[in-house]
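Student: Submitted below is the structure of interest, expressed as structure tokens.
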Amino acid sequence: MEASYERGRPRAARQHSRDGHDHHVRARSSSRENYRGEYRQSRSASQVRVPTVFHKKRVEPLTVPPAPKDICPTLKKGFLCDSSFCKKDHQLESLTDRELLLLIARKTCGSVEQQLNITAPKDSRLANPTADDFQQEEGPKITLLTLIKTAEHWARQDIRTIEDSKLRALLTLCAVMTRKFSKSQLSLLCETHLRREGLGQDQAEPVLEVYQRLHSDKGGSFEAALWQQWDRQSLIMFITAFLNIALQLPCESSAVVVSGLRTLVPQSDNEEASTNPGTCSWSDEGTP
């Protein structure tokens, strides 16, 4: 359509419009040069450029990335899924309007809640728990080794029917263990998480953001926001995946750092050496 319109116009007009376009591009590039010049001057004047990211004001309440969703394909096709083996996400909020309409149209009897096994809402008061919420006498001293043994134990459990206070404590365990990884390991943690859960690359951004924000969480505020804003099923999926992958990855990416720290371990305390986060990988520490 455009080509035939071009052909019908006089050559001069066509030429003029192209020239005009070129002129426009040149104008942009010259303004870019000016910008670069100004940037160089300001940089050389101060020699220090503070990253703008530190000037962002904290937004309250905290916004949490959406939980990674792996929606059941049967549900997406508009059929109710009644397989007891299906481990996919069966939440209706995850469906598009069209998929939801299909589902409603096909549904003839029975209660949706019953068939979709919708989990009970969690106790939101546990977002910022106190020590009293975890009724317990004085327990063992918490060392890194204790954390690893605890994570190994819970990685083997089915936590779908677990009580809320324990689930909340498991979220804290994940947060604490995330912070034992070096920052450079977080993208590997994210990739391994996606692979284990069979999630697409479109979920990489929210998963990575959760790990990054747990890693830099001050005072547990992001952890509390996660508990309040994610549903129980999403929390269970995330925690289960993390506990299973965290123990397989070395907690420090740099072999140089690890070998350097190894030289500092006192000879008499070799049995205790594994309480140092940098001495070896999670998996090494986990084996008796």
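The backbone N, Cα and C atoms fix where each Cβ goes, and this holds for glycine too.
Where a substitution is noted, the model still shows the residue that was there originally.
Pulled these from Swiss-Prot:
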| type | residues | note |
| --- | --- | --- |
| MUTAGEN | Cys72 to Ser | More than 70% loss of RNA-binding |
| MUTAGEN | Leu100 to Ala | Complete loss of homo-oligomerization |
| MUTAGEN | Leu102 to Ala | Complete loss of homooligomerization |
| MUTAGEN | Glu197 to Arg | Complete loss of interaction with nucleoprotein/NP |
| MUTAGEN | Asp202 to Arg | Complete loss of interaction with nucleoprotein/NP |
| MUTAGEN | Gln203 to Arg | Complete loss of interaction with nucleoprotein/NP |
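Can you walk me through where each of these features ends up in the structure?
Tutor: With a cut-off of 8 Å between CB atoms and residues at least 6 apart in sequence, the same chain places Cys81, Cys86, Lys88, Asp89, His90 near Cys72 (mutagenesis position), listed in sequence order.
Neighbour count (other Cβ atoms within 10 Å of the Cβ, all protein chains): 15 for Leu100 (mutagenesis position). In the three-state DSSP scheme, Leu100 (mutagenesis position) falls into the helix class.
Its Cβ placed at the centre, Leu102 (mutagenesis position) has 17 other Cβ atoms within 10 Å.
Mapped onto three states, the DSSP output places Glu197 (mutagenesis position) in helix. Its own atom aside, the Cβ of Glu197 (mutagenesis position) has 19 Cβ atoms within 10 angstroms in the protein chains shown.
Taken residue by residue with DSSP, Asp202 (mutagenesis position) is part of a helix. Asp202 (mutagenesis position) is surrounded by 9 other CB atoms, counting those within 10 A of its CB over all protein chains shown.
Neighbour count (other Cβ atoms within 10 Å of the Cβ, all protein chains): 19 for Gln203 (mutagenesis position).
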Student: List the Cα distance (Å, whole number) between Glu197 (mutagenesis position) and Gln203 (mutagenesis position).
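Tutor: Between the alpha carbons of Glu197 (mutagenesis position) and Gln203 (mutagenesis position) there are 11 Å.
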Student: Write down the Cα-Cα distance for Leu100 (mutagenesis position) and Asp202 (mutagenesis position), rounded and given in Å.
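Tutor: Here the two Cα atoms are 22 Å apart.
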